[in-house]
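Novice: Structure below; questions to follow.
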Amino acid sequence: MVELVISPSLTVNSDCLDKLKFNRADAAVWTLSDRQGITKSAPLRVSQLFSRSCPRVLPRQPSTAMAAYGQTQYSAGIQQATPYTAYPPPAQAYGIPSYSIKTEDSLNHSPGQSGFLSYGSSFSTSPTGQSPYTYQMHGTTGFYQGGNGLGNAAGFGSVHQDYPSYPGFPQSQYPQYYGSSYNPPYVPASSICPSPLSTSTYVLQEASHNVPNQSSESLAGEYNTHNGPSTPAKEGDTDRPHRASDGKLRGRSKRSSDPSPAGDNEIERVFVWDLDETIIIFHSLLTGTFASRYGKDTTTSVRIGLMMEEMIFNLADTHLFFNDLEDCDQIHVDDVSSDDNGQDLSTYNFSADGFHSSAPGANLCLGSGVHGGVDWMRKLAFRYRRVKEMYNTYKNNVGGLIGTPKRETWLQLRAELEALTDLWLTHSLKALNLINSRPNCVNVLVTTTQLIPALAKVLLYGLGSVFPIENIYSATKTGKESCFERIMQRFGRKAVYVVIGDGVEEEQGAKKHNMPFWRISCHADLEALRHALELEYL
């Protein structure tokens, strides 16, 4: 008997040519006697054997487990064949258990797309360029036939699996088989819309509003509120190339700075606040209304109100050009920015630029900023630019702006004011800071006070961190309804607007524009507002 050894896995026996077989120690067994092209009537020589093509014999690939998954295999003609017996390859030190691959019901698979599968166990490393194989996936909608290479499959995270993972071989060892991440095909309900408004009634117990004895330094730290995350239309919002921060389109702009990461049109919710008797208590102190309503001492109330009024106008006159701008009041600080040529103001002498002498008359200075003379308008724009710079520089440190002697007086006055008003401002700041901490929400202030005194109020009451100067509007000349329209033009119709105030004017303006209105008339209203914000009802 002559025996010719062809390869470690192929043996040719001269006595049994009619029973010639190819034995393959791999995951599948191939038998030539069962294939076409081999007959018993004509014995083949060895030379003929190797010159004859066999369409079903595939070249051996190292360590491939093509049929070792224990799954039913389908041929290209979608005909079911008997599964082959799984033999572990010699180089593989472990066996792969048989399991089914379950598809998620919420995913739609189509030929040519990789399925979103969750493989609990890992696979042996396949050579680069492995041809796709056909596999079967069991799902509620039947079977899916698709030639998907493992290189195109993306796996779910463990949180999306409804069956335990196979331990021992993490998928991170085979990055070429799995995508880097998987984005779920659904969106959480919390990101689509806020929680529905609660129908429960707020029952608030009146707590004692006693201010403990504190030093001036500790009180100063208390009123310096923390800065929330930088949000769109908050920190650093200045002039934009095409649309000013007040919402008006600009035909020309001499100055532009880097815009915020997200534009005004990406704001989702805008809270429009009134100032007096909503956020702060000021006018009712001067009239004695607050003292009579809450049983406080009227003399003390009027005294504190007058002292605060003096500090407000002193700051406005000394540092914010109120003497120059009182008769040229603007609705927004950027209303005349288009007349600014961007000149450096570090050495500019405002007291000697002839601003008053060049003005033909105060009655010609309109609210829209229209005034005869290009040179005069440029000087007016310079003043508003300097006001903006001063506000942004000292909005968190007004004590550094007014100086040390006045700073001590201001701290003492603030402490007396909070004690008299039962921490009214503290409650307001809690709600304002909650809104300011949200990434796509913004606080906007609309007040009937002139713009320059309003800015001084905001600084002295410690509100600069929650109200950027671009978000402050004066309704002295046009009314609040007109300001609401400008705000809606600026932030767009898709945003949700909530008006918070105590007066009839803002309530009527909110009703006309279909804006929700939250009335503030007492401490309980502020507490309820803060509670609704904490629960994200607003």
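For all residues, glycine too, the Cβ spot is worked out from N, Cα and C.
None of the listed substitutions appears in this model.
I grabbed these lines from Swiss-Prot:
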ACT_SITE  D274  active site, nucleophile
BINDING   D274, D276, D502  Mg(2+) binding site
ACT_SITE  D276  active site, proton donor
MUTAGEN   P516 to R  Strongly reduces SIX1 binding
MUTAGEN   A532 to R  Abolishes interaction with SIX1
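Surface or core, plus neighbours and distances: that's what I need for these features.
Specialist: With a 10 A radius on its CB, D274 (active site, nucleophile) counts 23 other CB atoms from all the protein chains.
Annotation for D276 (Mg(2+) binding site): spatial neighbours F282, H283, T447, T448, T449, criterion Cβ-Cβ under 8 Å with sequence separation of six or more. DSSP gives D276 (Mg(2+) binding site) a strand state.
The secondary structure of P516 (mutagenesis position), as reduced to three states from DSSP, is coil rather than helix or strand. Under 8 Å, Cβ to Cβ, and six or more positions away along its own chain, P516 (mutagenesis position) finds Y497, V498, V499, A510.
The number of other Cβ atoms within 10 Å of the Cβ belonging to A532 (mutagenesis position), over all protein chains shown, comes to 17.
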Novice: Excluding near sequence neighbours, so keeping only residues 6 or more apart in the same chain, what lies with its CB under 8 A of D502 (Mg(2+) binding site)?
Specialist: D274, E277, T278, R519, I520, S521
Novice: According to DSSP, does A532 (mutagenesis position) sit in a helix, a strand, or coil?
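Specialist: Going by the DSSP assignment, A532 (mutagenesis position) falls within a helical segment, counted as helix.
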